[in-house]
Each structure stands twice: as C-alpha cells, then as structure tokens.
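Chemist: Sequence annotations record features per position, and here Swiss-Prot assigns active site, phosphocysteine intermediate to Cys410 based on sequence analysis. The feature domain 'DEK-C' is assigned by Swiss-Prot to 266-321, with sequence analysis given as support. According to Swiss-Prot, the domain 'Tyrosine-protein phosphatase' annotation covers 325-466, on the basis of sequence analysis. The note that Swiss-Prot attaches to the published mutagenesis Cys410 to Ser is: Abrogates phosphatase activity.
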Amino acid sequence: MALVTVSRSPPASGHSTPVGPTQDRVVRRRGRLQRRQSFAVLRGAVLGLQDGGDSNVASEADSEPMEEPSGEEQPTEDQTDKGQGLQSPWKQVQKRHLHLMVELLRPQDDIRLAAQLEAARPPRLRYLLVVSTGEELSEEAILLGVDFPDSSSHSCTLGLVLPLWSDTQVYLDGDGGFSVTSGGQSRIFKPVSIQTMWATLQVLHQACEVALGSGLVPGGSALAWATYYQEKLNSDQGCLNEWMAMSDLESFRPPNAEPGQASEQEKMEQAILAELWQVLDTSDLDSVTSKEIRQALELRLGCPLQQYRDFIDNQMLLLMAQQDRASRIFPHLYLGSEWNAANLEELQKNRVSHILNMAREIDNFFPERFTYYNVRVWDEESAQLLPHWKETHRFIEDARAQGTRVLVHCKMGVSRSAATVLAYAMKQYGWDLEQALIHVQELRPIVRPNHGFLRQLRTYQGILTASRQSHVWEQKVGVVSPEEPLAPEVSTPLPPLPPEPGGSGEVMVMGLEGSQETPKEELGLRPRINLRGVMRSISLLEPSESESTPEAGGLPEVFSSDEEPLHPFSQLSRAKGGQRVRKGPWPALKSRQSVVALHSAALVASRTRAFQEQGQGQEQSEPGMSSTPRLRKVMRQASVDDSREEDKA
C-alpha cells in the first residue's frame, strides 16, 4: 500500500486580498479550497483519508495563495510516503488515473473511494467513485462512474451519476458483484478483486447509513450539487450502455460492433439472418424440420453451416415468435412482448418512436434509435405499478403529441404492460376499469393482469374518480387547481380499430374476478442479500465489551434519561442548520435486544438517582424528621401514585 497526497488549489485570481471583517470569511473559504487530500493506494482501489489540518497550512499565506512551501511539489502532483524506491507499474497507473479523476471534481468535493471495476470490453477501464462534498458540513454523497479508453490514456470521461438518497439499498448479486438502488434507479458494479469489493462495500455502507439518518429525499434542496456532474456526462454510447446494464437480464441486445471491426462470424450470422426470413416465408412450417431449414440455407449461401446450427435454431425461434405482431390498442399505442421490442423492422414499419419497457429482465434493444422509458418491476402481485402510472401516461402522451407511436411491452404483453395500458386508457378517456379491460381484451385477448395489478387498478380508478369530482367542484367555485388535472382530455369513445391481420376474430372478455389462471411469466426469485443485513451480522461477530451493572452515577452519556430515543446513529450530533455531523469512528451495530435492555436499566437508575437527590434535599430542609432516606423514597412514590389516582377519579 502506498500513500499519495494530492494538492488541490483553486485557479489564481488577480484580485487583491481583502482586509477587514470579510478577511476571515475569505481565509476560511480558501482553507476549504486550498487543501491537500491524502489517499491510500491499494491494488484496484484508492481510499480517501481524512485531512489532518492541511487546510490551515494552506490558508496561512492568504496574500500568495498559489505559493507552496519550499521542498514541496507543485499542486496536482503527489507525494508518496517516504518517496523512495521504484514503484510498481500498477501503482503508477493508478496514481495517474487518480490525478485525472480528481480533475473532474469541483474544488470543494472529495473522493472517498475510487474502485476499479471489471470492463466488458478491454482495454477499457472503469472506476466507481464515492464522492462527498465539504459544503456546510454536509455528509451527502454521490456515485460517479469514470471511463478510461485504456490504461495509458491521459484523459477520462464521466459515464454515471447516482445520488445516494435515504432509500438507497445495496444488494449482493454473487460472483463479486453488487447492485445499488437509489431513487428508483438501479445500477450494478463488479470490482476487480475481493479486496476491492470489501473496501467498496464498507464505504458504501457508511454512506448509506448517513443518507438514511439525514433523511435525504428527492425533490428538495438535498444533493442539488449532483446536477453539476449530471451536466458533465460525456462518455460515448457504448460506455453509457455498460453503466446502464442490469445484472439479471434474460434478453440482451446484440453487442455494438466497433466501426470497421465486424468479424467474419458476425458477417456470416448477418447473411444467415437475411436469408432465413426468405426460407421461412417459402416453407410449410407445419412439416418442415430444422435440418431442412439449415440445408436450404446452405444451398442459398453456398457453404456448410454445421457450426451455426445453434444460431440458426435460436434465430428461427425468434423469427417465429416475432410473427405474433404487437396489438394496436389505440391509433398511437401498441401493446406487445419482448419479441416485438426486438423486431426493428416492425418498429420502423409501425412508426414507433417511443418504447415503454415495463420488464425488469428485458434490456433496451435499440437505445440509439428510440426513446425509452423503463419501469423495472417483476410480474409479481407485490410489485407496485401505481406510483409509475403518472409518468407512463406522460411518456405516452409525448409520443402522441409528436405524431408518432409508442410500444408498451413486458415479457409477454400479458400482465405488467397490459395493466399500464389499462391505466392509461382509464385516465386518458375517462373509462372505468371494466370498460378499459373490455376494449383492450377485444384487441389483445391474452391480456391477464395479475391480481395485485388489478387491485392497484381499482385503487387508481378511485383516485381518478375523486380527482375528476374535485376538478369539477373547483371549476364551479371558480378555483383553478395548481395540480395537474386528471380529467380526461378526450371523453368521446374511439372508433373500433380493425383487427390485426391473421388475428382471431373471437372476442374474449373476462370478468375481473373470474379471470382464468394463466402461467406466470417468470418464476419467483430467491430473496436478495442486503448489504445492511450483512454488516449487521458481521458486527454481531465482534467480541462484546464486558457488561457489568453500572452504578447510578457512572452511566455512559449515550444512555442518559434526558436523551432522545436511541437510533442507529447514536454518534451523529446536530450541527447548525439541523444537519448531522459524524464524530469519531462508526460504532458497531448492536443487537436490538441488548440496546433496549441497557436503555431500560439506565432509565431506572437515573430515576432512582433523582428520587435520592430529592429525598436528601427534603432531609436537609426538615432536620427534625427521623425517617430514613429509603422510607422517604417509598413514601414519596406512594404519594405520587395516590395523587395520580385522585386525578383520575
């Protein structure tokens, strides 16, 4: 492990040094900006260390802010501990990358951790940064993703910005990877080693606990500084796609080939795919076999295709599934499956410009061609779709306003996407749930939202009804609601759409309660491992301190009777402005039972101590009385109880 110190100074200014009352504020500001940050460099990770007062040294020479003491190196250069001997190549590379990543930050922000991640396309390098700000004693943190074209590159780009809100959860995904979910966004990361993973999870756990204790929620002034980095996103589309990748996808878009670097295998697969359409169109699918399809392709291409048998079978199934076209529910809205979302020709033919992906396990196949909106949920009754329906309605309306069309899809186009289309119809056209379900099932008979989604649709129907009634009442009294009106924009029913070619002419209308059971789209997943639970289990393995019965006067301050109720952040104190400041190291989490027991013991001891003091005070004021302190304490408690009974009576 090596120690690296980076000197960070703001740009030189031509203004003179202020004098008078404002000088102290300027010096303090320079002390925050002109400082050095030290890092512990590990293989694959860089840990930020706490400043040990370097800011005071930097703020002393306020008349010459850019001047460095003799014997020290210039700003933005590093100083290693003992500074002797040749360093290994990986340390030199990490130090150079560290300098480049520091240059991406604002002067008041610090890197708490820089962890190297696995890259899907070497020689690219990826780093995950945990960045905190020094503004006003704030403990807010964000995650940044940094991309390097290769290890020798002298520049880097920003590909990810993820604020850490109070709802942040970290899950272990196996094989050294983990996912971070915050503010409705989920991102996956896979460090290059176990040591790097362990260092990263420790820093993430601390940042998540601070965010939870500070109550950081979207929509307020918290983490407003993250917009600075969101405006600086400049990685190429390939890097952005890698940061957006999901760990549990079952359907992937094909890899983006580098310009001019398509392999011979990819060229052959493209040729097979082009001919496969023609072969299937001219074959009797009820009698033809896979071997006969391959032999027909060999005749067309003039070469053996033994090594492409699995590719041909896979593409053949894909093409057959894509023959089930998406259902046109409204003139501007199609409802379909993942096969429809992967069929570029059909999407272009239907003039689709927006794709609403309601599946957790399906990737965005053409992010460079279409506008996507993702709602990452599973087809489970416990999944919550209702909070997303306002944004999905707005997304669909954006496509309609542009004169284009939107495809709403999930895995099979049966449950998640169908429920979202039903919610859209109820809000847009003022229909109730039964009317919307009849219309959608007429055009796509396989629609079957699960029971949990049906309950949410009924709740949504009540919300829309109440909103419309409230809107009408406000119009009667002449009050304009500041909220977005939920009244339908179009109240007239749509003309019936012609049935899709090749579709069934039967109308299958199912009741809400009597819908037939259909096979689930996905099997249930086993519970995910949460980082907070892992850290709690680790803390319980630590040897506990010797617990002896404390005396009344020797109780620790954390268990004082006048303190607020205990919470997991007992070492976070309130600073100016109501913000929390962390003091000292993070304590190990104790079991809830022991904390409750100790708190109860402390409360009893403190009350006993208070009774003793009151008893001693009365004994001094009434020296003629000969009762003992113990007897006096019992009598006082009895009198208090009697007075309470009299009050109740």
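If you go along the chain as it appears here, the first residue is 1 and each next one adds 1.
Yeah, the Cβs are placed from backbone N, Cα and C, and that goes for glycine too.
Nothing has been swapped: the model has the original residues at all the noted spots.
Locate each feature and note its surroundings.
Modeler: Its Cβ placed at the centre, Cys410 (mutagenesis position) has 30 other Cβ atoms within 10 Å.
Looking only at the domain 'Tyrosine-protein phosphatase' (325-466), the predicted model's pLDDT averages out at 93.
Look at Cys410 (mutagenesis position): DSSP puts it in coil.
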